[in-house]
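A.B. asks: Dropping the structure in here first, questions after.
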Amino acid sequence: MEGNLISMREDHSFHVRYRMEASCLELALEGERLCKSGDCRAGVSFFEAAVQVGTEDLKTLSAIYSQLGNAYFYLHDYAKALEYHHHDLTLARTIGDQLGEAKASGNLGNTLKVLGNFDEAIVCCQRHLDISRELNDKVGEARALYNLGNVYHAKGKSFGCPGPQDTGEFPEDVRNALQAAVDLYEENLSLVTALGDRAAQGRAFGNLGNTHYLLGNFRDAVIAHEQRLLIAKEFGDKAAERRAYSNLGNAYIFLGEFETASEYYKKTLLLARQLKDRAVEAQSCYSLGNTYTLLQDYEKAIDYHLKHLAIAQELKDRIGEGRACWSLGNAYTALGNHDQAMHFAEKHLEISREVGDKSGELTARLNLSDLQMVLGLSYSTNNSMMSENIEIDGSLHGAGAKLGRRHSMENLELMKLTPEKVPNWNSEILAKQKPLIAKPSAKLLFVNRLKGKKYKSGSACTKVLQDASNSVDHRAPRSQKKISSDTIGDEGFFDLLRRFQSNRMDDQRCHLQGNCRTTSTAAASATPKLMKAPSVSVVSPNTDEFLDLLASSQSRRLDDQRASFSNLPGLRLTKGNSPSVLERLMTNDKKEPDEDFFDILVKCQGSRLDDQRCAPPSAATKGPTVPDEDFFSLILRSQAKRMDEQRVLLQRDPNRDSEFGLKELLQNNALLEFKHSGK
């Protein structure tokens, strides 16, 4: 009787487990179907429900982890994606599934790349590559090479972009990362070509072209993007075709072939309109506006910048609006329409204040100052020292010859404030005023050079600006407060400069977390309590207790980071039918870690230290209507280079230096002799 009862109980338990297994698998399959249909959020709900039900099948659970990680990655919840891909990796290693371990390592590497943990991502992707080669899995090897190339590309781009350098002018470590990406993409390309995978070839060509572009290899970038364009047309992939046209336009800009670049940007604009992507349409208009600025066709530049402005306003992209107003102000200035230029400069200033763009605010103020000088208006924040009796001589109208197109990016002459379309100034007045009418980009360069320096007083700032000025003023200064040699050195400018510097200092400060006691009595009372315990062990000659304490603390921290089978959600173990699974899990926990584990541990510890460092101020946010590859900075840099080329380098004469050094020595000796004789 008892035997029959035990048998009935076992049968009932089996049926319950069977229903649970079926329920878990059904939920997982429904989640997979929803994710494939594009509804990842609903799919995640079914996968989470499957995990709640649980399963004894480790391979099924591993597949659920992988799908959950991918779904969370698609939803941009990278912390959750990292968690489930880590569970998948742990489980795959536990059951000895090398193929599953390779895939989990690749997924983990992609997630770490997005989070900016590039060194850890490289370790994971390299593990994916090593296992694929061990298994002779060519498809997996190609995918691992592509992922590893993406990590190096992202690492180089991330470390190289914040600086003011030109494309291709990067530090050695950045160039090494980008070159490693090129090598990996080329290896991937040869492998997928042998496999006959045209879609993978297209992706490889696109990324290869982008990396060559960053390295400054613009001809190689053009070749790669042309191949990408060809494959995109084969598949009818309009989005990829549009990206290829845009990338080709960017490359031709830096080759100085502006006409060719404009043709590719027009094709980009056409496809963006076909795809009904308003943000990309605005980006194309913005790029075309800048291209025609480089071609000095300011009428067309204004037309495209106005289109960009309209779409930015439609999409409520204030950053894009500000950039459009800046560009329009420069173009109208070049045409001599200073009233319109003033309008857009004021709008640029207003938007820069609204979005907290201090650099844009400073640039807008300088542009307004320039335009007010041209129009003979008084400066809004201070009394201008420029007279309003400007004489205009009509006989000089049209005397200036229009500059031809320049192909060299080093010698561009753009955004003139006094083009030939404006009635020219009297030659004498023009000679006096022309040095004062500085280009916005030149002034911006000058202020950027001052950014990192400390100024002890306002007078010191004034002296630096006066020495650097090229302005001419024949009036003698009546007081120290009058600064007639440089109209930009006024109080409003210095107020802005001081605020700009203070904000930069605030961005570099560390913010203390938690409640801190600030009173001296509280600090005095708290200090002995805090220092009492460590003072005994540290000061004592016998530091064994301290080292034991440190070792135990470190071991607890390491234990917290270990993966245990009890922490795997959805894993159900029973005494009856899974002793082998439990034994494998326990055996896996007791294994001695290999050298690869310690390499990963060192990198992880290094990244944890990096996470505790003070991050630099974040880069300015870009709006959706401003393209990532914004070459408007090229216009500013070309202006800055022209200013640098006009500087005079003083050559030191060693004979003269020694002569002056001898004179100074003799004078000092004579002074000492005079003092001694007086005594």
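Cβ coordinates are placed from backbone N, Cα and C, and glycine is handled just like the others.
This is the original sequence, none of the listed changes applied.
When I checked Swiss-Prot for this same protein, it listed these features:
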type    : residues               : note
MUTAGEN : N210 to F              : Nearly abolishes interaction with NUMA1
MUTAGEN : R228 to A              : Abolishes interaction with NUMA1; when associated with A-243. Abolishes interaction with FRMPD1; when associated with A-243
MUTAGEN : R243 to A              : Abolishes interaction with NUMA1; when associated with A-228. Abolishes interaction with FRMPD1; when associated with A-228
MUTAGEN : F254 to E              : Abolishes interaction with INSC
MUTAGEN : N290 to E              : Abolishes interaction with INSC
DOMAIN  : 490-512                : domain 'GoLoco 1'
DOMAIN  : 543-565                : domain 'GoLoco 2'
DOMAIN  : 594-616                : domain 'GoLoco 3'
MUTAGEN : L601 to E              : Disrupts one GNAI3 binding site
BINDING : R608, R613, R642, R647 : GDP binding site
MUTAGEN : I635 to E              : Disrupts one GNAI3 binding site
MUTAGEN : R642 to A or G         : Reduces affinity for GDP-bound GNAI3 50-fold. Reduces affinity for GDP-bound GNAI3 500-fold; when associated with A-647
MUTAGEN : R647 to A              : Reduces affinity for GDP-bound GNAI3 500-fold; when associated with A-642
A.B. asks: Could you say which of the mutagenesis positions N210, N290 has its Cβ with the most other Cβ atoms inside 10 Å?
C.D. replies: N290
A.B. asks: By a simple count, how many Cβ atoms lie within 10 Å of the Cβ of F254 (mutagenesis position), its own Cβ left out?
C.D. replies: 19
A.B. asks: What count of other C-beta atoms do you get within 10 angstroms of the C-beta of R228 (mutagenesis position), across all chains shown?
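C.D. replies: There are 27 such Cβ atoms around R228 (mutagenesis position).
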A.B. asks: Take the C-alpha atoms of N290 (mutagenesis position) and F254 (mutagenesis position) and report the distance between them in angstrom, rounded.
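C.D. replies: Here the two Cα atoms are 13 Å apart.
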A.B. asks: Between R228 (mutagenesis position) and R243 (mutagenesis position), what C-alpha distance do you get in Å?
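C.D. replies: Just about 9 Å between their Cα atoms.
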A.B. asks: Relative to the Cβ position of R243 (mutagenesis position), how many further Cβ atoms are located within 10 Å?
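C.D. replies: Result for R243 (mutagenesis position): 21 other Cβ atoms within 10 Å.
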A.B. asks: In whole Å, how far is N210 (mutagenesis position) from F254 (mutagenesis position) when you measure between their Cα atoms?
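C.D. replies: Just about 13 Å between their Cα atoms.
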A.B. asks: Roughly how many Å separate the Cα of N210 (mutagenesis position) from that of R243 (mutagenesis position), to the nearest whole number?
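C.D. replies: Computed Cα spacing between N210 (mutagenesis position) and R243 (mutagenesis position) is 11 Å.
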